[in-house]
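Trainee: Among the natural variants in Swiss-Prot, Ala43 to Thr has the note: In variant E. The residue drawn here is the original one. Swiss-Prot documents Ala46 to Ser as a naturally occurring variant and attaches the note In variant D. Annotation of the natural variant Phe50 to Leu in Swiss-Prot: In variant A. For the naturally occurring variant Thr55 to Ala, Swiss-Prot gives the following note: In variant C. Under its natural variant annotations, Swiss-Prot gives Val65 to Ala the following note: In variant A. Quoting Swiss-Prot on the natural variant Thr66 to Ala: In variant C. Here the residue is the original one, while Swiss-Prot reports the natural variant Ser84 to Gly with the comment In variant C. A natural variant is reported in Swiss-Prot for this position, Ala92 to Thr, and the note states: In variant E.
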Amino acid sequence: MKYLAAYALVGLSGGTPSKSAVEAVLKAAGVPVDPSRVDALFAEFAGKDFDTVCTEGKSKLVGGVTRPNAATASAPTAAAAASSGAAAPAAAAEEEEDDDMGFGLFD
């Protein structure tokens, strides 16, 4: 992901992404550069300009994963809370989950 982000930064800066430019961005960010990963990135994008890569990426993001809102999915209705009595304090005691969905973008 870091290599792709570096590629995007070079492309968005108005330049044509090159291996040396991507490596320079990675080094500036303190990321150890693996030349084989840079080569694999450019092999994947061979023959495509930056705009084409962005357009293809956006089309793949359209069908993203959705999940119900945790507050509406787990919150009991007023009638259910009144009838269950003891269940309401147990539900209130639950801890909230971290909503980062495990992406760890900058780990």
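Cβ atoms are placed via backbone N, Cα and C, with glycine included.
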Trainee: Need the DSSP three-state call for Ala46 (variant position) to compare against my parser.
Mentor: coil
Trainee: Using C-alpha atoms only, work out the spacing between Thr55 (variant position) and Ala43 (variant position) and round it to an integer in Å.
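Mentor: Between the Cα atoms of Thr55 (variant position) and Ala43 (variant position), the distance comes to 18 Å.
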Trainee: Cβ-Cβ under 8 Å from Phe50 (variant position), same chain, 6 or more residues apart: which ones?
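Mentor: Non-local contacts for Phe50 (variant position): Ala8, Gly11, Leu12, Thr16, Pro17.
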Trainee: Which number gives the other C-beta atoms within 10 angstroms of the C-beta of Thr55 (variant position), all protein chains shown included?
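Mentor: Cβ-Cβ neighbours of Thr55 (variant position) within 10 Å number 11.
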Trainee: For Ala43 (variant position), what is the tally of other C-beta atoms lying within 10 angstroms of its C-beta?
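Mentor: Its Cβ has 8 other Cβ atoms within 10 Å.
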